[in-house]
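K.L.:
Swiss-Prot lists these features:
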type	residues	note
BINDING	D95, M99, I100, N113, I114, D328, V332, L333, N346, I347	L-valine binding site
DOMAIN	88-160	domain 'ACT 1'
DOMAIN	321-395	domain 'ACT 2'
MUTAGEN	G98 to E	Increased feedback inhibition by valine/isoleucine
MUTAGEN	F107 to A	Decreased feedback inhibition by leucine and valine/isoleucine
MUTAGEN	G331 to D	Decreased feedback inhibition by leucine and valine/isoleucine
MUTAGEN	F340 to A	Decreased feedback inhibition by valine/isoleucine
MUTAGEN	Y345 to A	No effect
MUTAGEN	N346 to A or H	Decreased feedback inhibition by leucine and increased feedback inhibition by valine/isoleucine
Amino acid sequence: MAAISVSSSPSIRCLRSACSDSSPALVSSTRVSFPAKISYLSGISSHRGDEMGKRMEGFVRSVDGKISDASFSEASSATPKSKVRKHTISVFVGDESGMINRIAGVFARRGYNIESLAVGLNRDKALFTIVVCGTERVLQQVIEQLQKLVNVLKVEDISSEPQVERELMLVKVNAHPESRAEIMWLVDTFRARVVDIAEHALTIEVTGDPGKMIAVERNLKKFQIREIVRTGKIALRREKMGATAPFWRFSAASYPDLKEQAPVSVLRSSKKGAIVPQKETSAGGDVYPVEPFFDPKVHRILDAHWGLLTDEDTSGLRSHTLSLLVNDIPGVLNIVTGVFARRGYNIQSLAVGHAETKGISRITTVIPATDESVSKLVQQLYKLVDVHEVHDLTHLPFSERELMLIKIAVNAAARRDVLDIASIFRAKAVDVSDHTITLQLTGDLDKMVALQRLLEPYGICEVARTGRVALARESGVDSKYLRGYSFPLTG
């Protein structure tokens, strides 16, 4: 450095100022001028033939190498950025009006775009399954913010654990007579089901992981897809073989040799009066136990016939199913749910997923309201910039489906009985361990409730459920009007 300080060359003075700056950007920009300086000094040494120029040339080369090594070591010593990947977050909350808006607001204020969201309610509690893209460190900060919300009981990121993940999709596709055979072949290949048949259209129900959904959509594109409605992803942890049974208290039918059956309390109160989940009743908090008792005085959430107008009931309240097409941008869910929250609507069901058009998402929600109030709500939703379409499917014939994953505590002796019950409801076993079995079921609410009632004696450990998804029937057949009527007699 002494040689540099006594030199009067302008290029060397520039080098001294660059060496005194610790900024990597300045070092790299100064290094660009070194070849010019070296060639300049080489020309001086060859012209004069003295050794002073050669020494200066060697000195500049050594300084250039040191600066290059320093900049490389500084870049390599920097902490590597964590990778951005998809995260599955489970949020267990107490059911309260405006809760969805508050949770969506936490993600919106941090610029996260929720890729899918499924909300399944169970009387006074709800389980949110949210899929977002982000880094580990920032997602951990979001989880800490969610835990500060009132009535949020448990928040957990289950992305890195072995899990059973499922999704439900309804696809309405053009089906002309010449292409119907190929479509039915694809339905059998992907183990899908046809839920509605019209003259020139088919509505197909598909369940599986997100990769299967993409494959089905890609193969049906050539037939022109009319509409797609998807639930968010739901997930349950896979139980390890040989592990100790954490759910033995749940199952009286599977473990009848137990001397004492301790009553299972889903929630307990702390000293401060806050409600916290019992540690022994959950495998990790990603799902919630189902209550073994049912109060007939409480309205069943998502009941298709809840609040129907009768001679004794003149309020006109009923469950309305709304379908919205919105832009797929960060914060749009917070804006839409804010309209419901400001008007005091308690959302009973919510399913958010990608629509048939790129950049568009479809929101399917169920709210209790009168026909008059819903018409005003639809007008308010149309005023939002990011909302393209709003349809009230309540008074139209529509296909509705829900997806449920349910984990039952069974041993080897009771496993056969549970599988027999599952076969009646066309449920599938998706995971089996020494002490549990996990079933997958699709259908309407009545089907879900009926299966839960039959499985309660065996011990229901955990339940993950999507909200309701619906598409209007192209056939125009409404099965509601066929209920309660006997088949016509033929002579």
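The backbone N, Cα and C atoms fix where each Cβ goes, and this holds for glycine too.
Let's see these features in context: how buried, what's close, how far.
P.N.:
In sequence order, V326, S361, D386 constitute the residues six or more apart from V332 (L-valine binding site) in its chain with CB-CB distances below 8 Å.
Confidence annotation: the domain 'ACT 1' (88-160) carries a mean pLDDT of 79 in the model.
With helix defined as DSSP H, G or I and strand as E or B, the domain 'ACT 2' (321-395) counts 23 helix, 29 strand, 23 coil.
Secondary structure at G98 (mutagenesis position), as computed by DSSP, is coil.
Taking a C-beta cut-off of under 8 Å and a sequence gap of six or more, F107 (mutagenesis position) has these contacts in its own chain: I114, I130, V132, V142, P330, L333, N334.
Taking Cβ-Cβ distances under 8 Å and a sequence separation of 6 or more, the neighbours of G331 (mutagenesis position) in its chain are A108, G111.
A sphere of 10 angstroms centred on the C-beta of N346 (mutagenesis position) encloses 17 other C-beta atoms.
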K.L.:
Measuring Cα to Cα, how many angstrom lie between I100 (L-valine binding site) and F340 (mutagenesis position)?
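P.N.:
Checking the Cα atoms of I100 (L-valine binding site) and F340 (mutagenesis position) gives a distance of 10 Å.
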K.L.:
Does DSSP put I114 (L-valine binding site) in a helix, in a strand, or in coil?
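P.N.:
Coil, per DSSP.
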K.L.:
Drop a 10 Å sphere on every Cβ of the mutagenesis positions F340, Y345 and tell me which sphere holds the fewest other Cβ atoms.
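P.N.:
Each of the mutagenesis positions F340, Y345 was scored; lowest Cβ tally within 10 Å is Y345.
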K.L.:
With DSSP, how much of the domain 'ACT 1' (88-160) is helix, how much strand and how much coil, in residues?
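P.N.:
The composition, in the requested order, is 23 helix, 30 strand, 20 coil.
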K.L.:
Mind giving me a neighbour count for G98 (mutagenesis position)? Other Cβ atoms within 10 Å of its Cβ, every protein chain shown.
P.N.:
17
K.L.:
Cα-Cα, whole number of Å: F340 (mutagenesis position) versus G98 (mutagenesis position)?
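P.N.:
About 8 Å separates the two Cα atoms.
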